[in-house]
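Straight from Swiss-Prot, the features:
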BINDING   SER202, SER217, ASN427, GLU431, THR623, ALA624, SER625, THR626  GDP binding site
BINDING   ASP226, SER227, ILE228, LYS243, ARG256, ARG263, GLY264  dTTP binding site
MUTAGEN   GLY264 to Asp  In dpd2; loss of pollen plastid DNA degradation
MUTAGEN   PRO274 to Leu  In cls8-3; moderate pale leaf phenotype
MUTAGEN   GLY290 to Arg  In cls8-2; reduced growth with bleached areas and crinckled leaves
ACT_SITE  ASN427  active site, proton acceptor
ACT_SITE  CYS429  active site, cysteine radical intermediate
MUTAGEN   GLY718 to Glu  In cls8-1; crinckled phenotype
Amino acid sequence: MYVVKRDGRQETVHFDKITARLKKLSYGLSSDHCDPVLVAQKVCAGVYKGVTTSQLDELAAETAAAMTCNHPDYASLAARIAVSNLHKNTKKSFSETIKDMFYHVNDRSGLKSPLIADDVFEIIMQNAARLDSEIIYDRDFEYDYFGFKTLERSYLLKVQGTVVERPQHMLMRVAVGIHKDDIDSVIQTYHLMSQRWFTHASPTLFNAGTPRPQLSSCFLVCMKDDSIEGIYETLKECAVISKSAGGIGVSVHNIRATGSYIRGTNGTSNGIVPMLRVFNDTARYVDQGGGKRKGAFAVYLEPWHADVYEFLELRKNHGKEEHRARDLFYALWLPDLFMERVQNNGQWSLFCPNEAPGLADCWGAEFETLYTKYEREGKAKKVVQAQQLWYEILTSQVETGTPYMLFKDSCNRKSNQQNLGTIKSSNLCTEIIEYTSPTETAVCNLASIALPRFVREKGVPLDSHPPKLAGSLDSKNRYFDFEKLAEVTATVTVNLNKIIDVNYYPVETAKTSNMRHRPIGIGVQGLADAFILLGMPFDSPEAQQLNKDIFETIYYHALKASTELAARLGPYETYAGSPVSKGILQPDMWNVIPSDRWDWAVLRDMISKNGVRNSLLVAPMPTASTSQILGNNECFEPYTSNIYSRRVLSGEFVVVNKHLLHDLTDMGLWTPTLKNKLINENGSIVNVAEIPDDLKAIYRTVWEIKQRTVVDMAADRGCYIDQSQSLNIHMDKPNFAKLTSLHFYTWKKGLKTGMYYLRSRAAADAIKFTVDTAMLKEKPSVAEGDKEVEEEDNETKLAQMVCSLTNPEECLACGS
């Protein structure tokens, strides 16, 4: 049996060589729990004649990763093998790697196809010695296996299909792409990112330093005009943006409804559904940046639009295909008046925007005046019971998890862009609230701060601090470093502001908007991990206080950095007349007095003198991919489970929450039997008798935390979020009562985004093939009442809904 080495030579397979390589990579890992010889044995069992050493490394990494549920150190070993393999296949020198990418020639066409921009290449060549010497390749070994594989699959640049970048090369490329010839800032950004304090968003990591550096994540498009020309111009804009890896939110409030008269052709309109099917096919066809991600459009509609019922059906799994557009995402832009009519069981009038114009262009009292005027004039196409439309909204949410719920009046009332005009939609992920018009496509550049990194061990200086902490057992010896958070927030603000200037804009309307208003979006990841490291249950008073303190710090120091930029560069173009220009900050709009942790009086004084460089600053986004890269839980969400399965080339295996695994291993409680119990309980430890109660509280999953608390925490940080937040709602078995009371709770709390996705769990358990049932003791029988899951008929659902509206407190107490 032979292997093929990287230089093409053949060599007999030596078990000892494989073992020696794995032992070398096991430095610092627990020899009691992590056995490289066992991994080597499993690898040898999978060897075949002619296997390459690179493939052997891949198999070894997957084998070690599959053993992670035995001990956390196997995850570290898996990552080290994978990273070491990449290092063997790539050049060490950053500048040499950049040279290879710059002089890249397409092997099919024979044409020069540089992967690096000319100016970035020149800067790197001029500063090659300094940049090369700053890179610390050992930091690549700090990624966990799945984080590294995510980078390798989608983020590291490839030549002829082969990855040529190392993670550290990518981070330096991104830093140079943002800061260009400001080498001191390049190096500062590189070190902060490579030490995992924060990360820029996926499009920035994909494209920084390349010939077309499209670094923005979010685009908000307004339908240009209610005409064939306007619709197709908007469609083209969406396609061009999607090509460049941007997610899109598009508002369609102004498109005339079904049956509306078309003067130009003396015909009648087909409404929004056939149009949205065309947008649906465009989203499918144009993926984000050459197959990286499928195009994604969220469509926003106000509930007074006469096609709203058809709109709510578009994502459902049943029904006629010509009435469905399942690849789009749907969102409602809800005025307060609609919520009041539902609450009071009033009537609701549906209009065609062609016959009742202007409703999308106003909010608050002005909207109510115009809406009731049209009602009195008899312009409604249809009048329905508001609760009946609400019922259809809930039906769609229970079936599909959408539409998203955003409150139009809160979004406008609490926006620093309200001086520009009425804001008509959010973005794909519901955290960006920006003004759009036919001539302005709103854009946002994002970055997220990795909160677990700021949990520090007392008395340990920063330069000798471990890069990653795990588990809650040492929480008494830890604290949260707000000073470092302040410093990193300032750097992130400066970076995102620079991106506005160096960015490649796929459409001119996007450049116009971004240059005028200069909004940015700073988010977080790993809030749940930070709570665990500090030994705080997610819903504890301590966690709720830390949640406020973190976001107060981020908002304060983002504003401070922005006003310092304005002192040098001037305020953004449309600053005059904005709430901030009048001294009104986000906490003022929520009637909240900030703590005295930071000196707000001094900040207000600075702003009154200098203005601010950016109209908007804070927007906690979902961080789906980047949190996986850094090994953190998503954004500000609780853990959804303590155990989940991963599929890789060699099969499927179980992964356990690294903090829980760390704690249980240190306590000597982790056994194959306990693992089986955890799988059988769907990742919950609440019913596992061996685990102490204090750990059960810390590791409660989102299904065991009251959603009311999740909403309270969203509102607590809301007064420091000048955009919005991607707030998912998790409900085990959603019914109309729980959903209604929850939506009304988010509305009354003043949230801008009431709900991103509704996440629910199936009532029936899937068969767990990975559970060794012999290890499980007999479970107590389920209560008879739970066995008979009856179909609730429509009358029952309506009764529940009405009950929750009339008795909101009682209904919320029942556990939504």
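Each Cβ is built from the backbone N, Cα and C atoms, and glycine gets one as well.
All features noted in Swiss-Prot, drawn onto the structure.
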{"residue": "SER202", "record": "GDP binding site", "DSSP class": "helix"}
{"residue": "ASP226", "record": "dTTP binding site", "DSSP class": "coil"}
{"residue": "ARG256", "record": "dTTP binding site", "DSSP class": "coil"}
{"residue": "ARG263", "record": "dTTP binding site", "DSSP class": "coil"}
{"residue": "ASN427", "record": "GDP binding site", "DSSP class": "coil"}
{"residue": "THR623", "record": "GDP binding site", "DSSP class": "coil"}
{"residue": "GLY718", "record": "mutagenesis position", "DSSP class": "helix"}
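On the backbone, the CA of ARG256 (dTTP binding site) and the CA of GLY264 (mutagenesis position) stand 14 Å apart. Around the Cβ of SER625 (GDP binding site), a 10 Å sphere holds 18 further Cβ atoms from the protein chains shown. Annotation: no recorded positions among SER217, LYS243, ASN427, THR623, SER625, GLY718 have CA atoms within 10 angstroms of the CA of PRO274 (mutagenesis position). Summary for the binding-site residues SER217, SER227, THR623: the Cβ-based neighbour count within 10 Å is maximal at THR623. When Cβ neighbours within 10 Å are tallied across all protein chains shown, the highest count among the recorded positions ILE228, CYS429, ALA624 belongs to CYS429. The dTTP site in the record is lined by ASP226, SER227, ILE228, LYS243, ARG256, ARG263, GLY264, and its two most distant CA atoms lie 35 Å apart.
According to its DSSP assignment, SER217 (GDP binding site) is coil. The maximum pairwise C-alpha distance among SER202, SER217, ASN427, GLU431, THR623, ALA624, SER625, THR626, the residues recorded as binding GDP, is 19 Å. ILE228 (dTTP binding site) has ASN427 as its nearest neighbour among the binding-site residues SER202, ASN427, THR623, ALA624, SER625, going by CA to CA distance. By neighbour count, meaning other C-beta atoms within 10 Å, the densest spot among the binding-site residues SER202, ASN427 is ASN427. For THR626 (GDP binding site), the spatially nearest entry among the recorded positions ASP226, ARG263, GLY718 is GLY718, judged by CA separation. Put simply, ASN427 is the one of the recorded positions ASN427, CYS429, THR623, SER625, GLY718 whose Cα lies nearest to the Cα of ASP226 (dTTP binding site). DSSP classifies PRO274 (mutagenesis position) as helix under the three-state reduction.
With respect to SER625 (GDP binding site), the closest of these recorded positions in Cα terms is CYS429, chosen from LYS243, GLY264, CYS429. Most Cβ neighbours within 10 Å, among the mutagenesis positions GLY264, PRO274, GLY718: GLY718 holds that distinction in the structure as shown. Taking the C-alpha atom of THR623 (GDP binding site) as reference, the shortest distance to any of the recorded positions LYS243, GLY264, CYS429, GLY718 belongs to CYS429.
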